[in-house]
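What follows is a set of notes on a single structure, which appears directly below.
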Amino acid sequence: MSMPLPMKLRTRLFLSISALITVSLFGLLLGLFSVMQLGRAQEQRMSHHYATIEVSQQLRQLLGDQLVILLRETPDGQALERSQNDFRRVLEQGRANTVDSAEQAALDGVRDAYLQLQAHTPALLEAPMVDNDGFSEAFNGLRLRLQDLQQLALAGISDAETSARHRAYLVAGLLGLVGVAILLIGFVTAHSIARRFGAPIETLARAADRIGEGDFDVTLPMTNVAEVGQLTRRFGLMAEALRQYRKTSVEEVLSGERRLQAVLDSIDDGLVIFDNQGRIEHANPVAIRQLFVSNDPHGKRIDEILSDVDVQEAVEKALLGEVQDEAMPDLVVDVAGESRLLAWSLYPVTHPGGHSVGAVLVVRDVTEQRAFERVRSEFVLRASHELRTPVTGMQMAFSLLRERLDFPAESREADLIQTVDEEMSRLVLLINDLLNFSRYQTGMQKLELASCDLVDLLTQAQQRFIPKGEARRVSLQLELGDELPRLQLDRLQIERVIDNLLENALRHSSEGGQIHLQARRQGDRVLIAVEDNGEGIPFSQQGRIFEPFVQVGRKKGGAGLGLELCKEIIQLHGGRIAVRSQPGQGARFYMLLPV
């Protein structure tokens, strides 16, 4: 048995709507035809009855005229004859035009009564009317006949109105039945369409729910609707493709997750992953050992298992998408009764759409590193103190020796003496830098704070370096914001920071370059920046540039302590210093000082 060809949804809807429209038009035409027929019949009947009333009125008028003629002293026979002829003519016209049998019989009665009246009329021309009783009876009989005719016509009009009203009710009932039929047909059609089209769609929806739950063994409905059938076939193809994809890809995904889990668990740093609600999704063994010890962190918030306020605030900021742009103080934790120092940093994880989806906390045990740095600082301090006295003595002795020696200016000996003097001066500066660095590292350096005018401070710094810039053909521009406040600063130390930044900018600027010395207020802080368009700083070096003994760029100078000293000075003032740079496009060092 062959399955009927599927009919398109558009065709089904067209046929259903066409059937409704056809029934509606049939009912409308039937109503119009009935109303027109009713009106035409009513008009004909009313016109006939009104014509009868008009005939009755004319006959009564003519009868009255004849009576007036007969009542005269000398009746006018000719006038009477004309009136009689008119009476007969009107009567015959009425009889000819009437279609109602009752009215026809009434008109016949009027004719007979008038003939009787005419039989007594000649005698009236010779004797008075009062002496003729037969005429009076005939006249009264005719008058009553005319009254009956008029009453009959009025009754016909009333009957016609009643009949028209009944027929109108009938037409209204028929139209109501047609309307009910249309509603029933529409309801049945809509229900049929909804059942035929809704059932397979509901089945597809249930199948989609099962697929969403991971069950791909679904039964799809068969239908003879072309569009729904096509949708069902494509849905089946999709389900089969998903089944195959799951079969081939789930293991790969799980394998990839296991590999990623192994990588996260094998790195030396502690790693904690937060979801967008601040709850811990994953912590590798190193992080659990360093931070949480005996607590299971999964599903908990950081403030439930770690009391450090800085870490809690940093997690909240990272979940808001804020990037941590400065080093945070080491985290002190107690592990197996031993105090450990952990360096940590937080990184927000954002969706391509821009909203936050979580954060990542990275921790590293720096206990040994900090101990080494402390030993190094102590060694540098002691070595600097031990070296400063003999080196200073050697420099003074060499200066006295140089004054006693007299070599020609162009001689080899003069060049050697000049080289030794420069290197000894450089060595003294290095020892002084080491001493200063050690003082800052050990907290021995104290600030001498005083109210400072930033405009005057930066203007003098510009004036100090303009000659050096002109010698290198580098322009130095000062850009000051409005209403810079006075700050409590150690002016000598801040001048040292600005001079160091300007010196570095000059060293790394090409001929024809530009340096901008800027200052402006930002809320409760003042930003001071030195920006150049020189060679820039490689990305790999930007994170280490403020570490001691680190030098970057092709042009070296000093011992690599300048930026470390700048950082220490700014931190003592309660501020911070940072850098932004694009290799080949220059660098911008900026510091933020509290107001």
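Just so you know, glycine gets a Cβ as well, placed from its N, Cα and C.
Features reported for this protein in Swiss-Prot:
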DOMAIN    195-247  domain 'HAMP'
DOMAIN    258-323  domain 'PAS'
DOMAIN    327-369  domain 'PAC'
DOMAIN    382-595  domain 'Histidine kinase'
MUTAGEN   H385 to K or Q  Loss of autophosphorylation
MUTAGEN   N504 to Q  Loss of autophosphorylation
MUTAGEN   D532 to E  Loss of autophosphorylation
MUTAGEN   D532 to N  Residual autophosphorylation
Protein Cβ atoms within 10 Å of H385 (mutagenesis position), excluding its own: 13
Coarse DSSP state, helix versus strand versus coil, of D532 (mutagenesis position): strand
Least buried by Cβ count (within 10 Å) of the mutagenesis positions N504, D532: N504
H385 (mutagenesis position) and D532 (mutagenesis position), Cα-Cα, nearest whole angstrom: 37
